[in-house]
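Chemist: Pasting a structure below so you can have a look.
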Amino acid sequence: GVIINVKCKISRQCLEPCKKAGMRFGKCMNGKCHCTPK
């Protein structure tokens with residue numbers, strides 16, 4: 001995945017930031033969002 005500079009606690013918090021970054025969805029790992037490219 002692609003790490004974006006968005007802090008998170010749960011994976012659901014990464015959904016919008018990843019969409020805004022032009023990617024599909026993301027999960028929270030080590031306090032940062034990891035997005036899945038389209």
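Cβ atoms here come from the backbone N, Cα and C positions, even for glycine.
Values in this document were obtained by computation on a predicted structure and should not be read as measured data.
Experimental mutagenesis is annotated in Swiss-Prot for R12 to P, with the remark: Loss of activity; when associated with K-16 and D-20. Quoted from Swiss-Prot, the note attached to the mutagenesis of E16 to K states: No change in activity. 1 to 2-fold increase in activity on Kv1.1/KCNA1, Kv1.2/KCNA2 and Kv1.3/KCNA3 without affecting activity on KCa3.1/KCNMA1; when associated with K-20. Loss of activity; when associated with R-12 and D-20. Loss of activity; when associated with D-20 and T-36. Experimental mutagenesis is annotated in Swiss-Prot for K20 to D, with the remark: 3-fold reduction of activity. 1 to 2-fold increase in activity on Kv1.1/KCNA1, Kv1.2/KCNA2 and Kv1.3/KCNA3 without affecting activity on KCa3.1/KCNMA1; when associated with E-16. Loss of activity; when associated with R-12 and K-16. Loss of activity; when associated with K-16 and T-36. Where Swiss-Prot documents T36 to Y as a mutagenesis experiment, the accompanying text is: Loss of activity; when associated with K-16 and D-20.
Give me the structural setting of these features: burial, nearby parts and distances.
Modeler: Taking a C-beta cut-off of under 8 Å and a sequence gap of six or more, R12 (mutagenesis position) has no contacts in its own chain.
Over all protein chains present, the Cβ of E16 (mutagenesis position) has 12 other Cβ atoms lying within 10 Å.
Less than 8 angstroms from the CB of K20 (mutagenesis position) sits no same-chain residue that is six or more residues away.
In the three-state DSSP scheme, T36 (mutagenesis position) falls into the strand class. Annotation for T36 (mutagenesis position): spatial neighbours G1, V2, C18, M23, R24, F25, G26, criterion Cβ-Cβ under 8 Å with sequence separation of six or more.
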